[in-house]
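Trainee: Pulled these from Swiss-Prot:
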type	residues	note
MUTAGEN	TYR23 to Asp or Phe	65% loss of transcription but no effect on replication
MUTAGEN	TYR38 to Asp or Phe	45% loss of transcription but no effect on replication
MUTAGEN	TYR69 to Phe	Increased transcription and 50% loss of replication
MUTAGEN	ARG132 to Ala	Almost complete loss of viral RNA synthesis
VARIANT	VAL267 to Ile	In strain: Cold-passage attenuated
Amino acid sequence: MALSKVKLNDTLNKDQLLSSSKYTIQRSTGDSIDTPNYDVQKHINKLCGMLLITEDANHKFTGLIGMLYAMSRLGREDTIKILRDAGYHVKANGVDVTTHRQDINGKEMKFEVLTLASLTTEIQINIEIESRKSYKKMLKEMGEVAPEYRHDSPDCGMIILCIAALVITKLAAGDRSGLTAVIRRANNVLKNEMKRYKGLLPKDIANSFYEVFEKHPHFIDVFVHFGIAQSSTRGGSRVEGIFAGLFMNAYGAGQVMLRWGVLAKSVKNIMLGHASVQAEMEQVVEVYEYAQKLGGEAGFYHILNNPKASLLSLTQFPHFSSVVLGNAAGLGIMGEYRGTPRNQDLYDAAKAYAEQLKENGVINYSVLDLTAEELEAIKHQLNPKDNDVEL
């Protein structure tokens, strides 16, 4: 069966049906949600730093703290607006810094803690106590701790959010199958930061963000808007530059993702990649625009459940063979496919076409200007013969 015979769903009718709705729904964010403002940003950044300097840190709450930091950069008002625009009923909890005194080994100690509904005073104090142990050890080893190794370095919060930027691109897979790729990428782009901080453990931090995004989907909307706002703001630190690169690459600015689907288990890459880079593909763009109107995870899962959209009209591409093979690989057609294909005709057509292109040597790897990392990912995905691949 030819790809050209596979028909799209009638998205226009669906769109008209949804547009005609006179009602909206309200989702709940839970009992209350902490909405920190700019004034506590420095303290939350320091909390992130305490986790980073702690050797073998427990990162159970790092995802949550990272999101609190992102919200403090957006500000309380914008955070609430983002949530309300996404259909959430928000009972906002203001966040302040207070002083807490506690007896530690017979000695009264003073701690500054945040008035959070989501993170108890006890947890915050434990994070600080553990970080103090590591800091004492650093003082013994280094004599004096340089500013970039300290817990109050201004980029601590953004270092943690770089891992969130990697995690968010993998959510549409519906599982944590992208964790290995997140760890590998984090080890590469944050290698300098890992030399600074012994508590920067990509696997543990990534799992913490997975947990937060899975349990609290409203944070996904907040993070996407934060990422766009952060990336569109000029200037900033080196780590802010890294974050913008990771975030914008993940959201479709990188054509390698579009062509190869190496990271296509995140449907968000395909969706925004096609819509922004290949606007001439009217049928595909129609579906993607429709999915964007659905918004949030609903739109991404719509595309996940309709993989045919990303495999149609591909003959219009200058390097259409590469794109077909890339999308086929990304959808699991050339790699591992989990579960039963939702559209057997599409699956068979795409698989046959992609295999034919591969066998006939139609794909010209050398014109794609791949980095060593991308080449490694493609080798892993497609297992080409060594002489097929040139850099």
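Placement of Cβ uses the backbone N, Cα and C atoms for every residue, glycine included.
Burial and contacts for the listed features, if you can.
Mentor: The Cβ of TYR23 (mutagenesis position) has 4 neighbouring Cβ atoms from other residues within 10 Å, across all protein chains displayed.
The 10 Å shell around the Cβ of TYR38 (mutagenesis position) contains 11 further Cβ atoms across the protein chains shown.
Taken residue by residue with DSSP, TYR69 (mutagenesis position) is part of a helix. In sequence order, GLN41, ILE44, ASN45, CYS48, GLY157, ILE160, LEU161 constitute the residues six or more apart from TYR69 (mutagenesis position) in its chain with CB-CB distances below 8 Å.
The number of other CB atoms found within 10 A of the CB of ARG132 (mutagenesis position), across every protein chain shown, is 16. Under the three-state DSSP scheme, ARG132 (mutagenesis position) falls in the helix class.
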Trainee: To the nearest whole angstrom, state the Cα distance for the pair TYR38 (mutagenesis position) and ARG132 (mutagenesis position).
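Mentor: Pair distance, Cα basis, whole Å: 26 Å.
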Trainee: Please report the Cα separation of ARG132 (mutagenesis position) and TYR23 (mutagenesis position) in Å, rounded to an integer.
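Mentor: Roughly 53 Å, rounded to the nearest whole number.
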